[in-house]
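Colleague: Okay, here's the structure, questions in a sec.
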Amino acid sequence: MIMEIPAIKALSRYAQWVIWKKERDTKIPYNPNNGKKASSTDPLAWGDIDEAQAGLVRYGANGLGFVLTKSDPFVFIDLDHVLDENKRVKCEWARQLLKEIKSYTEISPSGDGLHVVVSGKLPDYIKHKTKFDDGSALEVYESGRYMTITGEVFDGRDDIKELDLSILGEFAEHKIETKNAPVQIESATTLDDEAIIDLMKRKGQWPDAPKDGDDWSSLDMSFANRLAFWCGKDIERMDRIFRQSPLMRQKWDRPTAGSTYGRITLKKACDFVDSVYDPALRNESDCPFEPYNEEGGPRNDKEEKDPLWLYKVLLTKGIEVWFDIKLEKYGIKRNNRVDYIAKSSLQQIVFEIIGKTPKNIAVPTYIGAYEPSKPEKWEEEGIKYINLFKPTPLMKVKPVKEMPEIVKNLLLNLFDYDAKSMGLFINWLAFIYQYKERTGVAWIFMGKQGTGKGLLVDLLKKIFEEHMSSNITDANLDSQFNPYLYNKLIVHLNEVSADNRKSRMLVKNRLKTWITDETLYINRKNMKEVEIKNFCNFIINSNETIPVDIEDSDRRFNVIECNNVLKEQEWWTTESYQEILNNAEGFAKYLAGIKVDRSKVNEVVMSEKKKAIVETTESVLKQIAKALTDRDIEWFLDNGLEGVVEKNIVNDFQWEELQEAITTGVIPNKYLMIIVEQILGDSKTITWIKRNIITPYQVGETTVVKMAGKPIRAIVVG
């Protein structure tokens with residue numbers, strides 16, 4: 001298990017994970033939460049390690065990745081093409097480097113390279129990439145890039161070590177620059193040091209003495225940025241003034257990477273700051289940094305008059321932030337997308353914008369609610385809400401009456417030209433598109449591969465975008481976390497496996513709740529459980545014979561058998577796949593133009609395939625009856641009975657009683673109902689059990705027994 005590796009545990013403390021897919025010769029990072037392309041500079045496109053592992057399966061990615069930022073301590077060293085076919089290091093320079101840098105090392109996805117992760121500081125004179133004559137290469141990064149993670153530990157190096165990376169400078173023969181780049185000094189100021197200090201104090205730019213728990217390095221960097229502006233990037237003057245500040249300490253002169261900690265900090269500030277102070281221009285307002293106090297906010301009257309100063313700065317950048325008092329997380333809306341993030345992630349975003357990391361961020365408080373029929377913001381009973389629903393571009397198109405011909409061909413192929421079922425599905429889909437509500441009915445598409453089941457999902461994904469979860473598998477269903485249901489109109493379950501009784505029970509138990517309940521309980525990693533209104537509608541794709549148990553009285557599922565392979569159809573060409581996706585807008589316009597028959601939205605049809613599933617499900621009743629009669633406790637355990645303990649339906653004492661009841665053949669009614677409900681996935685009354693299991697299969701007869709001194713009705717079997 002990858003999470004058992006100490007290095008991965010260390011990296012997992014940071015919500016900087018992505019997934020990646022190999023496209024041609026490039027590994028492209030993707031957002032693990034929505035499957036869209038990610039950026040190594042956008043924290044909203046990342047997730048925690050659990051979200052990344054779930055996204056890896058959900059979106060069919062090739063692997064995991066970790067994004068390096070300025071706020072984490074990690075440096076990534078990539079040794080490319082250094083392994084032979086036996087996974088031995090073949091390059092002398094790489095062997096020497098590995099002798100010096102003993103930290104977490106793993107084999108790269110290609111199998112011929114090594115990745116080393118170190119906790120440390122990369123010297124600024126080290127070039128990011130060095131190529132060698134033998135075709136190998138060395139790359140080093142500490143921010144603005146992502147690294148692939150395989151978990152294939154090399155040479156037992158499974159932990160991240162804190163090291164002095166100035167050792168990289170000893171590889172000069174391998175074309176790594178060891179000369180410090182000249183510093184560009186732009187000084188327009190004629191003021192002396194005391195005048196600069198006085199000016200900074202009056203402008204609220206002078207730091208206070210750090211307190212216990214303060215991040216000294218961040219305070220150093222923030223003050224150095226200000227000095228770069230006020231001193232015109234004159235490093236000597238910046239250094240003299242820094243030494244007079246409350247931040248000065250022994251670390252400032254500590255030798256680091258061929259220089260000193262202080263010099264490196266000042267050099268970074270000069271590289272970061274764009275403009276400088278010029279007394280002749282009186283351009284004090286050009287300083288890119290707000291005055292700050294010990295809390296990281298402005299230290300002047302502005303703070304008292306406008307506590308939301310930082311919130312407004314973010315608004316000018318197209319970013320709206322609020323604190324959700326229900327989730328206890330920060331909501332952030334950017335580019336018409338809403339995400340919930342931790343305070344640390346928000347601080348990282350703020351740092352990228354204003355060059356400092358405030359400890360406190362004053363923003364409005366709301367409760368985020370997904371309400372398609374509500375305005376962007378509203379208030380009810382004194383509580384302020386912000387709407388998390390944002391229509392996609394294809395949810396705002398003008399209606400038309402004709403469906404694109406090629407989309408019609410796809411649907412006819414899927415439904416085997418069954419006009420009635422196809423009409424019901426289109427009506428169901430149009431209802432979701434127009435009214436954005438839960439229908440209470442799910443559609444199951446079964447049969448051969450290559451019939452267009454996945455293509456239909458891809459088409460709908462183009463229309464609904466973030467309002468649709470796709471490629472949810474059994475692994476997701478078996479997890480305690482269910483973020484894929486959060487604020488979704490359509491959920492696609494892919495390749496649902498039901499090769500055993502326990503799998504079918506799991507799927508049925510979950511689906512029964514999700515399809516019919518008015519609300520859902522959402523569990524996400526590192527977030528409070530939250531109850532939300534249920535808008536979910538389900539499309540299930542499966543190649544299994546029985547994806548889910550269905551009873552004769554079922555009113556939840558429509559089942560379609562798909563046997564027409566697309567490549568065998570006369571109308572299909574090599575361009576048809578892309579042509580169908582290109583007609584997503586046309587199909588959206590058609591859905592917008594349909595006059596929905598609300599009376600048929602929940603209609604289900606007993607198709608031949610559904611009838612076969614019902615018959616198979618009914619045979620399970622016989623199996624339950626036989627297991628009861630045989631007092632076969634192992635059959636019940638193999639078919640998921642232990643789930644009653646996991647769900648806290650019974651306590652440990654009751655669990656022992658229940659098992660004993662099965663093995664002795666005297667089963668109290670209350671336990672019999674629990675047993676049958678757990679196996680079938682539906683709540684059953686004792687009357688139903690007698691009518692459907694006991695009487696037809698002659699399981700036993702009703703009696704009265706004493707339990708804990710009290711008379712209890714029971715069934716005697718066997």
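Backbone N, Cα and C define each Cβ position, glycine as well.
Heads up, this one's the original sequence, none of the swaps are in it.
Taken from Swiss-Prot, the feature active site, for polymerase activity applies to Asp80 (among others). The active site, for polymerase and primase activities annotation in Swiss-Prot covers Glu139 and rests on experimental evidence. The Mg(2+) binding site annotation in Swiss-Prot covers Asp78, Asp80, Ser108, His115. Taken from Swiss-Prot, the feature DNA binding site applies to 304-718, supported by experimental evidence. For the mutagenesis of Asp78 to Ala, Swiss-Prot gives this note: Complete loss of DNA synthesis activity. The structure shown keeps the original residue. Experimental mutagenesis is annotated in Swiss-Prot for Asp80 to Ala, with the remark: Complete loss of DNA synthesis activity. Quoted from Swiss-Prot, the note on the mutagenesis of His115 to Ala is: Complete loss of DNA synthesis activity. Listed in Swiss-Prot is the mutagenesis experiment Glu139 to Ala, annotated as follows: Marked decrease in the polymerase activity and complete loss of primase activity. Under its mutagenesis entries, Swiss-Prot includes Tyr261 to Ala with the note: Complete loss of primase activity. No effect on DNA polymerase activity. Quoted from Swiss-Prot, the note attached to the mutagenesis of Tyr261 to Ala states: Much weaker primase activity. No effect on extension activity. Swiss-Prot documents Lys525 to Ala as a published mutagenesis change and attaches the note 4x weaker dCTPase activity. Stabilizes the homohexamer form of the protein.
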Colleague: Rounded to the nearest Å, what's the C-alpha distance separating Leu460 (DNA binding site) and Asp80 (mutagenesis position)? Just drop the number here, would you?
Modeller: 41
Colleague: Long-range neighbours only, meaning 6 or more apart in sequence with Cβ under 8 Å: which ones does Asp80 (mutagenesis position) have?
Modeller: Ser108, Asp112, Gly113, Ser136, Ala137, Leu138, Glu139
Colleague: Give the residue from the binding-site residues Ser108, Asn564, Thr616 that has the most other Cβ atoms within 10 Å of its Cβ, counting over every protein chain displayed.
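Modeller: Comparing the binding-site residues Ser108, Asn564, Thr616, the most crowded Cβ belongs to Ser108.
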Colleague: CA-CA, which of the mutagenesis positions Asp78, His115, Tyr261 lies nearest Lys512 (DNA binding site)?
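Modeller: Going through Asp78, His115, Tyr261 one by one, the Cα closest to that of Lys512 (DNA binding site) is His115.
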Colleague: When the Cα of Pro668 (DNA binding site) is compared with the Cα of each of the mutagenesis positions Asp78, His115, Tyr261, which one is closest?
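Modeller: Smallest Cα separation from Pro668 (DNA binding site) among Asp78, His115, Tyr261: His115.
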Colleague: List the other residues in this chain whose Cβ sits within 8 Å of the Cβ centroid of the Mg(2+) site residues Asp78, Asp80, Ser108, His115, in sequence order.
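Modeller: Near the Mg(2+) site, the remaining chain residues are Leu79, Ser110, Gly113, Leu114, Glu139, Thr148.
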Colleague: Long-range same-chain neighbours of Tyr261 (mutagenesis position), Cβ under 8 Å, sequence gap at least 6?
Modeller: Lys251, Trp252, Asp253, Arg254
Colleague: His115, Lys512: which of these recorded positions has the sparsest Cβ neighbourhood within 10 Å?
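Modeller: Per-residue Cβ counts within 10 Å for the recorded positions His115, Lys512 bottom out at Lys512.
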Colleague: Same-chain residues six or more away whose CB lies under 8 A from the CB of Asp78 (mutagenesis position)?
Modeller: Ser108, Gly113, Leu114, His115, Val116, Ala137, Leu138, Glu139, Val140, Tyr141, Met147
Colleague: Test of understanding: give the count of other CB atoms lying within 10 angstroms of the CB of Leu460 (DNA binding site).
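Modeller: Around the Cβ of Leu460 (DNA binding site), 24 other Cβ atoms lie within 10 Å.
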Colleague: Within 10 Å of the Cβ of Glu139 (mutagenesis position), how many other Cβ atoms can be counted across all chains shown?
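Modeller: For Glu139 (mutagenesis position), the count of other Cβ atoms within 10 Å is 18.
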Colleague: In terms of DSSP three-state secondary structure, what is the assignment for Asn564 (DNA binding site)?
Modeller: coil
Colleague: If you draw a 10 Å sphere around the Cβ of Lys408 (DNA binding site), how many other Cβ atoms fall inside it, taking every protein chain shown into account?
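Modeller: So the number of other Cβ atoms within 10 Å of Lys408 (DNA binding site) is 16.
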